[in-house]
Amino acid sequence: MLWLALGPFPAMENQVLVIRIKIPNSGAVDWTVHSGPQLLFRDVLDVIGQVLPEATTTAFEYEDEDGDRITVRSDEEMKAMLSYYYSTVMEQQVNGQLIEPLQIFPRACKPPGERNIHGLKVNTRAGPSQHSSPAVSDSLPSNSLKKSSAELKKILANGQMNEQDIRYRDTLGHGNGGTVYKAYHVPSGKILAVKVILLDITLELQKQIMSELEILYKCDSSYIIGFYGAFFVENRISICTEFMDGGSLDVYRKMPEHVLGRIAVAVVKGLTYLWSLKILHRDVKPSNMLVNTRGQVKLCDFGVSTQLVNSIAKTYVGTNAYMAPERISGEQYGIHSDVWSLGISFMELALGRFPYPQIQKNQGSLMPLQLLQCIVDEDSPVLPVGEFSEPFVHFITQCMRKQPKERPAPEELMGHPFIVQFNDGNAAVVSMWVCRALEERRSQQGPP
């Protein structure tokens, strides 16, 4: 019998939970779960995978009080299901009724012949390696510009990163493009971040995305998040990257300028590096700027794969609030559009709020186009007088010029007095600030 732990609801922390996994046309399997740590969505999928080894399940359903099926695809939806179930259990206990198991229904899976079954990975190269056994390495693939094309083919074809080797732990965040998990890579013993994106695309487009992602192995910058690999399972792409224990900047409060300056230096260096490789980031915003307790700052989620960018845009409808005016208007996009996004991001981090007060970002950065028309029609926002240094005010003002060609070029950004002032390599300033902020957050949350 399989035993796991569960305990997100204090009143039920000693209550044994029985989950009844309904198997189509074959009855059911009962799974006993004891109290303890919070049960994750991935844990349930793992158990369903043991019950239905011939199928790939990406979601499951439960029935509400009206008998309607509710789909669970994330940890948040998992919590909602458990909350609903425990409320019914409490009612059953009060009324002296027999406690019924929590019944879940794995979503109908495609027949094996329609699934991607080659190591749970879409190979971008044909040949014998497609059917070879996955290689097990002592560590995750490192980033190096010296990697040959043959090495890249091997990494993409030998299944070095695949679903079977990953154990999902905590949910780090939900974005408009998918869900990010903290995960454990079994062969290497490394902690990594895995972004899982649901995409309704063909096998050919999956292969194209995997091919386009090859360039990430060439990125060798301390200001760019480390890339370990990617794989498809059904209609989910999982992108495996370096784990940053400080998380993304969007979850932090208003930042002091001496910290903001050193973070800005790292972001500008990261963008300059990408631009030198002819890569536009396309999605510069605080949630794509990551920090760790060592004081490092790194960019993530840049648009190296045009097909992936387009597929996400078709799947997750909306317009990014950090887009430059010309992008919102549907005009040509270039480096200067990244520069606008840089400016509005650091203006938000300095103010502790989004610079356009009429735009509320409570539900993330994607929103209907009409709400963002003010970015196109109105003058650029300005920082309040007297609160910030002249170099910082000038830096933001230049980045947020309405005309793209009036914004600084890459070399002008690096030479700007604000960037020069804080380009001292003092990571300790960022490290102390991140550690203090994380400690304050833990103290506010109280004991686990």
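Even glycines carry a Cβ here, placed using N, Cα and C.
In this structure the noted substitutions are not present, so the sites keep their original residues.
Note that the structure is a prediction, hence the values are computed from the model and not measured.
Counting only same-chain residues six or more apart in sequence, the Cβ atoms lying under 8 angstroms from the Cβ of ASP283 (active site, proton acceptor) belong to ASP301, PHE302, GLY303, ASN320, TYR322, SER341. Under the heading active site, proton acceptor, Swiss-Prot lists ASP283, citing sequence analysis as support.
For VAL180 (ATP binding site), applying a Cβ distance below 8 Å and a minimum sequence separation of six or more within one chain yields THR171, LEU172, GLY173, HIS174, ALA193, VAL194, LYS195, VAL196. For LEU172, GLY173, HIS174, GLY175, ASN176, GLY177, GLY178, THR179, VAL180, LYS195, the entry in Swiss-Prot reads ATP binding site.
According to Swiss-Prot, the feature domain 'PB1' maps to 18-109, an assignment based on sequence analysis.
What Swiss-Prot records for 166-409 is domain 'Protein kinase'.
According to Swiss-Prot, the experimentally introduced change LYS195 to Met is described as follows: Inactivation. According to its DSSP assignment, LYS195 (mutagenesis position) is in a strand.
Under 8 Å, Cβ to Cβ, and six or more positions away along its own chain, SER311 (mutagenesis position) finds LEU199, ILE201, LEU205, ILE209. DSSP gives SER311 (mutagenesis position) a helix state. For the published mutagenesis SER311 to Ala, Swiss-Prot gives the following note: Inactivation.
Quoting Swiss-Prot on the mutagenesis of THR315 to Ala: Inactivation.
Residue counts for the domain 'PB1' (18-109) by DSSP state, with H, G and I taken as helix and E and B as strand, are 31 helix, 28 strand, 33 coil.
When the recorded positions HIS174, LYS195 are scored by other C-beta atoms within 10 Å, LYS195 scores highest.
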